[in-house]
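S.K.: Sharing a structure, written as structure tokens. Questions coming.
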Amino acid sequence: MTILVVTGTGTGVGKTVVCAALASAARQAGIDVAVCKPVQTGTARGDDDLAEVGRLAGVTQLAGLARYPQPMAPAAAAEHAGMALPARDQIVRLIADLDRPGRLTLVEGAGGLLVELAEPGVTLRDVAVDVAAAALVVVTADLGTLNHTKLTLEALAAQQVSCAGLVIGSWPDPPGLVAASNRSALARIAMVRAALPAGAASLDAGDFAAMSAAAFDRNWVAGLVG
């Protein structure tokens, strides 16, 4: 059994499509997969990341706790809706209930690593510590990514949360000078596990499966679950 939290260097970097791609690659390797997103914001505009993972990767074990209408940080979205954030133990129980032998459980955060997900001030990093999970960090290839990535990895290391690697959430075709340079530099910071092509979320399920299998190293994926 393996729990992996999927975080990012910010909002809109591609965490959901990375969750879906890794889930698809794992399922194609014969691994049972569950995906959890404890907190979802932006439901008023139709945001539903778990449904997107199900559509792209065919995962049926999908779990969430709190949903807020406005596309804001969870604490702000909850306040705007007159609702509360979930409690820390609720999130931990949700993840623990999904975890089982032979299964890869992916936990997608909201925004970046230190965004408040539960009261009082509980972040995805805290949850990772609670469930003994490593973190896969979704990054961009854009200017500024090196600083954002290093800050995220330092925040993980400060609480002894191991980094399972980096994934570039949207890789341009063709890559420009900045993107190509940043990809090389990112690989010197941590292992780059995959670079997903820009627009991957628009693929149909069959093409998405093929892309996912090609994007990740099969041996690494197979080794995620002991």
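The backbone N, Cα and C atoms fix where each Cβ goes, and this holds for glycine too.
Pulled from Swiss-Prot, these are the listed features:
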BINDING   Thr11, Gly12, Val13, Gly14, Lys15, Thr16, Val17, Asp49, Gly169, Pro197, Ala198, Gly199, Ala200, Ala201  CTP binding site
BINDING   Thr16, Asp49, Glu108  Mg(2+) binding site
BINDING   Lys37, Pro38, Val39, Gln40, Thr41, Gly144, Thr145, Leu146, Asn147  substrate binding site
BINDING   Asp49  ATP binding site
MUTAGEN   Gly169 to Asn  Decreases affinity for NaHCO(3) 3-fold, for CTP 1.8-fold and for GTP 3.8-fold
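Situate these features within the shown structure.
M.R.: The C-beta environment of Val17 (CTP binding site), restricted to residues of the same chain at least 6 apart in sequence and closer than 8 Å, consists of Glu52, Leu56, Gly169, Ser170, Leu196, Ala200, Ala201. The DSSP secondary structure for Val17 (CTP binding site) is helix.
The secondary structure of Glu108 (Mg(2+) binding site), as reduced to three states from DSSP, is extended strand. In sequence order, Val5, Val6, Lys15, Thr16, Cys19, Val35, Cys36, Lys37, Asp49 are the residues near Glu108 (Mg(2+) binding site), counting only same-chain partners six or more apart with C-beta under 8 A.
Of all Cβ atoms in the shown protein chains, 26 besides its own fall within 10 Å of the Cβ of Lys37 (substrate binding site).
Under the three-state DSSP scheme, Asp49 (Mg(2+) binding site) falls in the helix class.
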S.K.: Name them in sequence order: residues not among Thr16, Asp49, Glu108 whose Cβ is within 8 Å of the mean position of the Cβ atoms defining the Mg(2+) site.
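M.R.: Along the chain, the qualifying residues are Val6, Lys15, Cys19, Ala20, Val35, Lys37, Gln40, Leu50, Glu52, Val53.
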S.K.: Fewest neighbouring Cβ atoms within 10 Å: which of the binding-site residues Val13, Ala198, Ala200?
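M.R.: Counting other Cβ atoms within 10 Å of each of the binding-site residues Val13, Ala198, Ala200 gives the minimum at Ala198.
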S.K.: Look up Lys37 (substrate binding site) in the DSSP assignment and report helix, strand or coil.
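M.R.: In three-state terms, Lys37 (substrate binding site) counts as strand.
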S.K.: Based on Cα distances to Val39 (substrate binding site), point out the closest of the binding-site residues Thr11, Val13, Ala198.
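M.R.: Nearest by Cα distance to Val39 (substrate binding site): Thr11.
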S.K.: Substrate site residues Lys37, Pro38, Val39, Gln40, Thr41, Gly144, Thr145, Leu146, Asn147: biggest Cα-Cα distance, Å?
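M.R.: Comparing all Cα pairs, the maximum is 28 Å.
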